[in-house]
Amino acid sequence: MSDSDITFYCLSSILSVLLIFIFILIKRKQAKPKLNLPPGKMGWPFLGETIGYLKPYSATTLGEFMDQHIARYGKIYKSKLFGEPAIVSADAGLNRFILQNEGKLFECSYPRSIGGILGKWSMLVLVGDMHRDMRLISLNFLSHARLRTHLLKEVEKHTRLVISSWKENSTFAAQDEAKKFTFNLMAEHIMSLQPGKIETEKLKKEYVTFMKGVVSAPLNFPGTAYWKALKSRGTILKFIEGKMEERIKRMKEGNENLEEDDLLNWVLKHSNLSTEQILDLILSLLFAGHETSSVSIALAIYFLPGCPQAILQLREEHKEIARAKKQAGETELTWEDYKKMEFTHCVVNETLRLGNVVRFLHRKALKDVRYKGYDIPCGWKVLPVIAAVHLDPLLFDQPQHFNPWRWQNNGNCPNFSGASSNSNNIFLPFGGGPRLCAGSELAKLEMAVFIHHLILNYHWELTDNNDQAFAYPFVDFPKGLQIRVQSHSLI
């Protein structure tokens, strides 16, 4: 057989195998049922509809993009966001289904830039067993017992430090004061840093730069907010590592400071985490522990002047607590006092519902999922929009109206059209499922104690009615929420 014959037979064999392979692929594609994707559009190449989705809007609304898409496509629609095909959910049932099936059908999937700045060991971006282990560390240190015996005192101490510094008839940015309160609390709680000290103030300054980068476009070149934040990240980690080395040295020498009953000490003693893991854990807890709580407190300060009846009822509730403490010769709040703040808890819930500090979550489908006749393909991004449920007029009467009384009678929502009328099914300000925020109870405690001392000691008014809360999508006050305060005493 000649060389040309051999070449001919080889090429024929290869071509035959290739044709058979193509035939099998075509048959498989034909056999596979067509996906029934939710309605929607994918927008521009690569960008999709991301620019419209992230366009700033009033925080007490869903914004033009969501309103238009829900009106056109319904509460579940497809889009292309953050460079990926996505399913967006404004549906209470689907949102709950997504969160309850974390690790089974869905998993956390934040943009890569978030992991780049918070760190690969940050609880926000971790999944699976490592996230569970990191979360358990946080839960152990934020336990119910610790809230009662230790953290309540610390929360009240830092509240008083901030509020007592306000001058009569002065005007200032309330959001900055709320951030000062929550940062000082977390800095002491995590690393025993004292407010007002040079090292604490330096760390706070770096954290301001860091935070601007977390919420900015991930453009990593000199001068951008993201680039500056990465620089600040390095400075913050160097500071934390220095504190770690000091603690480890003292532990080895047996010279521990018993007053340093903080997270850093706990992690060094009770975990097997690497240095890198501890650094990312502390960095992310400082971020999570002070940023969202401070915005929630600022929102309460913003909403309450528009509801004078709520302020009157709060004053009556807190006057009663203060009078009882005075008669008993006590000065510090107790856990029993906190539990008596029933209407305050309603105000906290309503602030979280209407303000929606965390507006949506990032998830991706681990498998092909079918829900209400729609297919969610494996690998697609899934965005449960928490704010859309909290502002749904079918679930909450007059949802854009600040109404704390809706949370009375055990928080039942009379307009919830489901099998259960309990608001726990639809009210998810801290997420849900296995990734429920570990600091949710601390955040509510901070808000209640801050409101307690604010109501007892000050009248306040907003000095700029145009300084509204905006969603970028992170919630912020463009001018810092300027208020004027006048002192008074209710006891």
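Yeah, the Cβs are placed from backbone N, Cα and C, and that goes for glycine too.
At each noted position, the model has the original residue.
Taken from Swiss-Prot, the feature heme binding site applies to C437, supported by similarity to another entry. Annotation of the published mutagenesis F65 to Y in Swiss-Prot: Mimicking CYP90B50, increased cholesterol 16S,22S-dihydroxylase activity and production of furostanol-type steroid; when associated with K-112; A-115; F-151; S-155; S-209; G-284; G-288 and F-371; the original residue is retained in the structure shown. Annotation of the mutagenesis experiment R112 to K in Swiss-Prot: Mimicking CYP90B50, increased cholesterol 16S,22S-dihydroxylase activity and production of furostanol-type steroid; when associated with Y-65; A-115; F-151; S-155; S-209; G-284; G-288 and F-371. Looking at Swiss-Prot, you'll find the mutagenesis L151 to F noted as follows: Mimicking CYP90B50, increased cholesterol 16S,22S-dihydroxylase activity and production of furostanol-type steroid; when associated with Y-65; K-112; A-115; S-155; S-209; G-284; G-288 and F-371. Per Swiss-Prot, mutagenesis V155 to S is noted as: Mimicking CYP90B50, increased cholesterol 16S,22S-dihydroxylase activity and production of furostanol-type steroid; when associated with Y-65; K-112; A-115; F-151; S-209; G-284; G-288 and F-371. For the published mutagenesis Y371 to F, Swiss-Prot gives the following note: Mimicking CYP90B50, increased cholesterol 16S,22S-dihydroxylase activity and production of furostanol-type steroid; when associated with Y-65; K-112; A-115; F-151; S-155; S-209; G-284 and G-288.
Overlay of Swiss-Prot annotations on the structure.
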residue	record	Cβ contacts under 8 Å, 6 or more apart
F65	mutagenesis position	E49, G52, Y53, K55, Y57
R112	mutagenesis position	P218
L151	mutagenesis position	L142, H189, L442, L445
V155	mutagenesis position	L185, L442, L445, E446, V449
Y371	mutagenesis position	I76, L94, F97
C437	heme binding site	A288, F430, G431, A443
